[in-house]
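**Q** There's a structure below that I have some questions on.
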Amino acid sequence: MEEERGSALAAESALEKNVAELTVMDVYDIASLVGHEFERVIDQHGCEAIARLMPKVVRVLEILEVLVSRHHVAPELDELRLELDRLRLERMDRIEKERKHQKELELVEDVWRGEAQDLLSQIAQLQEENKQLMTNLSHKDVNFSEEEFQKHEGMSERERQVMKKLKEVVDKQRDEIRAKDRELGLKNEDVEALQQQQTRLMKINHDLRHRVTVVEAQGKALIEQKVELEADLQTKEQEMGSLRAELGKLRERLQGEHSQNGEEEPETEPVGEESISDAEKVAMDLKDPNRPRFTLQELRDVLHERNELKSKVFLLQEELAYYKSEEMEEENRIPQPPPIAHPRTSPQPESGIKRLFSFFSRDKKRLANTQRNVHIQESFGQWANTHRDDGYTEQGQEALQHL
């Protein structure tokens, strides 16, 4: 009773929560509260009153469960996607800047080559003129006037200044080219660092997705286990109540029969009750096809072991997919953005909400079976009135086992 009150309070608090704060546990609490209300309606009006309504309510609760689970996972994925898009845009901008810089360097190099070619042609022309002058000078007389000597000296000085200017221009352009090369190397290092950062963020994103899927699988397994245990507990309590009611009716009937027989039969009445209880225990242990063959703790252990195995299998599958993706990346050797993983279409397993409502319908079937057993017990009471004895005969024990 305390557990039922606690679950009812949890469901009411879940109904009062804000829509953005709902969790999967709140959805299951709401489903439990709706199931209890359905059970009350079935007890009062029968199963036909909600036969068409129950599947629709179950479907609505399943849709709510899926939406709540997506709402909790979506913000983290959106942040990671925005970060990845931002890094891609930065990378594209840097690549574009690098291309522009390369084009500028090519233009500067072309200009420098053109100027150097012009200067070389001028030097060749001056050297040719110098040779011609030297040959002319050798053929003429050695007697030069002072004016001619000064003129020749002025021409050589002008050529020397031109050569000096050309050398300065060439050195300056060489320094500029070296500076541009250093700047280009730094830009390439920045691009490589950004690519490494992008690959690291992609791996972190993949690990986070893997962890989110594992946590979702574990949460769903725990929720399903809780629902199954609650349903088993409810069925056990209802079975205990029905068995107690049957035992009370049998005892009242036997006490009424023995009170009519006088003083001798009340002395044997406790023995009869003990034999009834023993016979009922034997019948429950041997003839009941639905008798418990294991304890509740064993059932919990089996469910826990099954959930652990499921989570391990899921982890191994994710690791295998991760290693396969790494091998593909190593084969390609080109950092590419990861493809958007589409969820694989697989048959949807039965949700905990359907399982919960199936337990409620199963309880109604058990109540119908208990009513049938009460009818059989009344027929057995008539048979016992006709075959009274000091103790139960073998036929009476067989009838109890049948019950």
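Any Cβ shown, glycine's included, is placed from N, Cα and C.
Found this in Swiss-Prot, in case it helps:
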DOMAIN    10-97  domain 'RH1'
MUTAGEN   ARG291 to Leu or Glu  Loss of interaction with RAB8A and RAB10
DOMAIN    291-356  domain 'RH2'
MUTAGEN   ARG293 to Leu or Glu  Loss of interaction with RAB8A
MUTAGEN   ARG300 to Leu or Glu  No loss of interaction with RAB8A
MUTAGEN   LYS310 to Leu or Glu  Loss of interaction with RAB8A
MUTAGEN   LYS324 to Leu or Glu  No loss of interaction with RAB8A
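What's the neighbourhood like for these features in this structure?
**A** Residues within less than 8 Å, Cβ to Cβ, of ARG300 (mutagenesis position) and separated from it by at least 6 positions along the same chain comprise GLN225, LEU229.
Around LYS310 (mutagenesis position), the same-chain residues at least 6 positions away in sequence with a Cβ under 8 Å from its Cβ are ALA217, ALA221.
The Cβ of LYS324 (mutagenesis position) has 10 other Cβ atoms within 10 Å, all protein chains considered. In the three-state DSSP scheme, LYS324 (mutagenesis position) falls into the helix class.
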**Q** Let me know the DSSP-derived helix, strand or coil state of ARG300 (mutagenesis position), please.
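**A** Looking at the DSSP assignment, ARG300 (mutagenesis position) belongs to a helix.
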